[in-house]
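Taken straight from Swiss-Prot:
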type: BINDING; residues: Ser157, Phe489, Tyr576; note: chloride binding site
type: BINDING; residues: His630, His631, Ala632, Thr849, Arg850, His851, Asn852; note: ATP binding site
type: DOMAIN; residues: 605-662; note: domain 'CBS 1'
type: DOMAIN; residues: 807-868; note: domain 'CBS 2'
type: MUTAGEN; residues: Ser157 to Pro; note: Increases the nitrate/chloride conductance ratio
type: MUTAGEN; residues: Glu200 to Ala; note: Abolishes proton transport, but not chloride transport. Strongly increases anion current; when associated with S-576
type: MUTAGEN; residues: Glu267 to Ala; note: Loss of proton and chloride transport
type: MUTAGEN; residues: Asn432 to Ala; note: Abolishes N-glycosylation; when associated with A-410 and A-422
Amino acid sequence: MAGCRGSLCCCCRWCCCCGERETRTPEELTILGETQEEEDEILPRKDYESLDYDRCINDPYLEVLETMDNKKGRRYEAVKWMVVFAIGVCTGLVGLFVDFFVRLFTQLKFGVVQTSVEECSQKGCLALSLLELLGFNLTFVFLASLLVLIEPVAAGSGIPEVKCYLNGVKVPGIVRLRTLLCKVLGVLFSVAGGLFVEKEGPMIHSGSVVGAGLPQFQSISLRKIQFNFPYFRSDRDKRDFVSAGAAAGVAAAFGAPIGGTLFSLEEGSSFWNQGLTWKVLFCSMSATFTLNFFRSGIQFGSWGSFQLPGLLNFGEFKCSDSDKKCHLWTAMDLGFFVVMGVIGGLLGATFNCLNKRLAKYRMRNVHPKPKLVRVLESLLVSLVTTVVVFVASMVLGECRQMSSSSQIGNDSFQLQVTEDVNSSIKTFFCPNDTYNDMATLFFNPQESAILQLFHQDGTFSPVTLALFFVLYFLLACWTYGISVPSGLFVPSLLCGAAFGRLVANVLKSYIGLGHIYSGTFALIGAAAFLGGVVRMTISLTVILIESTNEITYGLPIMVTLMVAKWTGDFFNKGIYDIHVGLRGVPLLEWETEVEMDKLRASDIMEPNLTYVYPHTRIQSLVSILRTTVHHAFPVVTENRGNEKEFMKGNQLISNNIKFKKSSILTRAGEQRKRSQSMKSYPSSELRNMCDEHIASEEPAEKEDLLQQMLERRYTPYPNLYPDQSPSEDWTMEERFRPLTFHGLILRSQLVTLLVRGVCYSESQSSASQPRLSYAEMAEDYPRYPDIHDLDLTLLNPRMIVDVTPYMNPSPFTVSPNTHVSQVFNLFRTMGLRHLPVVNAVGEIVGIITRHNLTYEFLQARLRQHYQTI
C-alpha cells in the first residue's frame, strides 16, 4: 500500500489513514493540511485509519461459501433481523433512561429555585436564589466534564464522528461501550446543568454504539463479557448495524422512524441497498414503539396507549375554534417562508462561522493545555449561562396577559401538551392573570419553551423575542464544542422558533395580517434556522413532518429548508461538516467537482509501493510490518523477460512492441514525469537544497540533482530473492521495476498468520503450511494483534509464508487512464479502502487510497496539473 512522502508529493505534505504515517501519539496534533487560501492559515489534522468495508474473497471465505446452503442463508438472515430488532429496542430503552433522569433532575432544580425566587422576591434575597441555581448547574456540568475526561470522544453530539464512521473512517473509541456509558450519563448532567444543549442529538451516537456493540456479544471495556458468536465479524456487517442504530437514535429522539431512515441514508452511509433499507426502517420502528410504549405508560399510566412517540413532541397545530379567519398557512404565506428561509440560511452561516472560529481557538489554546482547563472552560460557560438566564428572567421580561382560551383537544396527548404549556408559564414579579414572558422561555426545559412558542395563545413581546434570540444564539454558539456531551438540534429549533414567532408578531402587529397562525411561523422559523445550521433537507423535512403529525406542513417546510441550505452553502458548510474538516478526517463527499475530471488515476495514485511476494520469508514480513504503517500490501511477482530479441528482424513485431511499451504506463515513467514536474513546482525543501547547490553544480549535474536527491531518500526495497543483492546504485527502472499484480493482503491478515505460526520450511512444500479457517482469521476482530507486540524469539526468520490462500485475489482495480470521477464513485459507493491501479498487461503501477481522493489532495494535484500544462 502506498504512502505519501513530503519530498515526492509536493502538492501534499501530509499522510493519511491508509498511507505512510509519521510516528506520533494519538493526542498529538500535527500540521498536516495545506494552507487554506481563504483564511491563509494551516489547520491541524490527524491521521485516521480506514475501515474494511470491501469483502475479502480469499480461500477461507470461499470455504465458508462452500458450506453455505439455503437453510443456513435463511438462518443467517433471520439472526440479522433479530439483532436489528434488539438494537431498536435497546436504543429506545436508552432514550427512556435519558429522558426519565433529565426530567427528574430538571424538575428538582427548577422546583427548588422557583420556590426560592417566589420567597425571595418579597424578602429581597434573590442573590441566594441565584447561588442555588449556580450550585445545581455547576455541579451537573462538572460531572458531565469529568465523564468526558474519562472518554474524550463522548464530547459533543457524536454526529460528525458517526458520519465519518459510516463514510469509512475509523475514529478511535467512537463505538465502545465506555463511550456509550459516558455519553448517556454525561448528557444527563449537561442538559440538567442548564447548558444550551440537548439530549436528542446524542441519541444518534448512542444508537450507533448500540448497533456496533450488540451484534458482537463482547466488550473491550468489560472483558469478561465474551460469547462465541460466529456472525457479523467484519467492518462490513458492523457498518450496516451502525446505520440501523443511528436511524434508531433519530427515531427515538423525534418519533420519526421514516425520518431516521432517511437521515442514515442522507448523512451517513456511503453504501445502500434495498435489504438494508428494510432493516433500518424496522430498527427505527422498534426504537420508536419501545420508547412510546414505556413513556406513555409511565406518564399517563395507560400502558399500550402509544401517545408519546419521541423524546421531543411538537404537539398538534390547530387554530382556535373561535377564530374563523385563522389558517395554518396559505399560499400567500409561502413568500414569507422563502424570505425566512433566506434569513435562516444567513443566520445559520453566521452561527457556523462563529462556532468554527471558537473551535479553532479551542484547538490552539485549550486542548493542548492540561485537561483541567477543559473542565474550567465548561464551568465558565455554565456560570455565564446561568447568570444570563437568571438576570434576563428577572430584569428583561415583560408581564403579558394570559390567554383566556386553551387549545384542548379530544385526546389525552393534546390535553397533556396543553397542560405542559400552561404549567410551564412563569409569573415571576408579575400580578395575577399575567406572566413573565422572558422567564417563561428561559426558566423552563427547552422542550417546554418550544411548546410555548408553538402553542401559547398569549403573546410574547417583540423586544423579549429579539433579546431572547440574540442571547440564546450567542450562548448556544459558545456552548457547542465544549467538553461535555451535547447536541444542537433542539437549541437550533428553539432559537429558530423565537425568530419565527418574532416574524409572526411583526406581521400581525405592524402589517395587519391577522389571519396568520403564530405557531406555523414559529415552526417555519425553527426549520429555517436548523436547516441553515446543519444543511439537511430530505431527512429533516420528514423528521419535522413526523414530529408535527401534520402532512400539510410538508411543502412549506421543504421549501424553507431548501432555501436555507442554498443560502447557507453560499458562505460555508454545515456545522457537522465544519467540525469534520477541523478534525482533519478524510471524509469523501458524494461526488467530486466537475473540474476534477481533468485528472486521471495516474495523476493521483501513489507509485512508490511497499509490496510482498506470494512466498516470502518471515524476516522480510517482519521487517516490512515493523518499518511501515501501511494497512494493505500488493502481492506481486516480477517480470524478468527480455523483449529485445523479438524486435530484431521483424519490423511489424518491432512496431507492435514499441506501441505496447509506449501505451503502457510504468511506475518508473510516472515517477520520472513527476520528478520533472516537481522542478516547476518545488517544495520548500527541494527549493532550499537546489538554492544551496545552484552556484557550485555544473549544468549536467543540475539536471540530475533531483534524481539524486530522490534516490538518496529511499533505501532499496528489502531483498526477498536470494539471487538479488541490494545496491545503492539502482536506477529508476530497477527501483520501480515492473510488477505483476496478483492481489491484496491486509496487515491484520499478515500479523495473524505470523502469530498463529502459518509458515513452512524451505525444504518442504508449501502444501505443508498450516491452514487457518475464516473463523480463526476473524477471531481477534476488531482489535487484531500488533506486530510490535510479537515475540520474535518464537519465530524462525528463515521460514516461508505462503500468503496466496489469504490474500484477496480479485480486488477492485482501475486503469491508469480512468477519470477521477469514475475512481471516486467506485471507491465511495463500494466502500473501498485501497484501489490498485493496474495497466494493460496486469502490472500494478500505483495504488489509490482515501487520502488520494480528499478534496485537499485533488485540489493540490489539479494545481500541479495546471503548472505542467
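Glycine residues also receive a Cβ, built from the backbone N, Cα and C atoms like all the rest.
No noted substitution is present; original residues retained.
Overlay of Swiss-Prot feature records on the structure.
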{"residue": "Glu267", "record": "mutagenesis position", "Cβ neighbours (10 Å)": "25"}
{"residue": "Asn432", "record": "mutagenesis position", "Cβ neighbours (10 Å)": "6"}
{"residue": "Phe489", "record": "chloride binding site", "Cβ neighbours (10 Å)": "26"}
{"residue": "His630", "record": "ATP binding site", "Cβ neighbours (10 Å)": "22"}
{"residue": "His631", "record": "ATP binding site", "Cβ neighbours (10 Å)": "18"}
{"residue": "Ala632", "record": "ATP binding site", "Cβ neighbours (10 Å)": "27"}
{"residue": "Thr849", "record": "ATP binding site", "Cβ neighbours (10 Å)": "30"}
{"residue": "Arg850", "record": "ATP binding site", "Cβ neighbours (10 Å)": "28"}
{"residue": "His851", "record": "ATP binding site", "Cβ neighbours (10 Å)": "26"}
{"residue": "Asn852", "record": "ATP binding site", "Cβ neighbours (10 Å)": "29"}
Taking every residue in the domain 'CBS 2' (807-868), what is their average pLDDT? 88
Could you tally the C-beta atoms, other than its own, that fall within 10 angstroms of the C-beta of Ser157 (mutagenesis position)? 26
Which Cβ among the recorded positions (Glu200, Tyr576) has the fewest C-beta neighbours inside 10 Å? Tyr576
If I take the Cα of Tyr576 (chloride binding site) as reference, which of the recorded positions Glu267, His631, Arg850, His851, Asn852 has the closest Cα? Glu267
On the three-state reduction of DSSP, what should I expect for Glu200 (mutagenesis position)? coil
Any idea what DSSP makes of Ala632 (ATP binding site), helix, strand or coil? strand
Can you tell me the CA-to-CA distance separating Asn432 (mutagenesis position) and Phe489 (chloride binding site), as a whole number of Å? 35
Can you tell me the three-state DSSP label for Ser157 (mutagenesis position)? coil
Could you break down the residues of the domain 'CBS 2' (807-868) into DSSP helix, strand and coil, giving a count for each? 28 helix, 15 strand, 19 coil
Given the recorded chloride site (Ser157, Phe489, Tyr576), which additional residues of the same chain have their Cβ within 8 Å of the Cβ centre, ordered by sequence? Ile159, Pro160, Gly201, Ile204, Gly487, Leu488, Val534, Ile575
What does the structure give for the C-alpha distance between Thr849 (ATP binding site) and Glu200 (mutagenesis position)? Integer Å is fine. 35
Have a look at the recorded positions Ser157, Glu200, Glu267, Phe489 and say which one has the shortest Cα distance to His851 (ATP binding site). Glu267
Report the largest Cα to Cα distance, in Å and rounded to a whole number, among the residues His630, His631, Ala632, Thr849, Arg850, His851, Asn852 that the record lists as binding ATP. 15
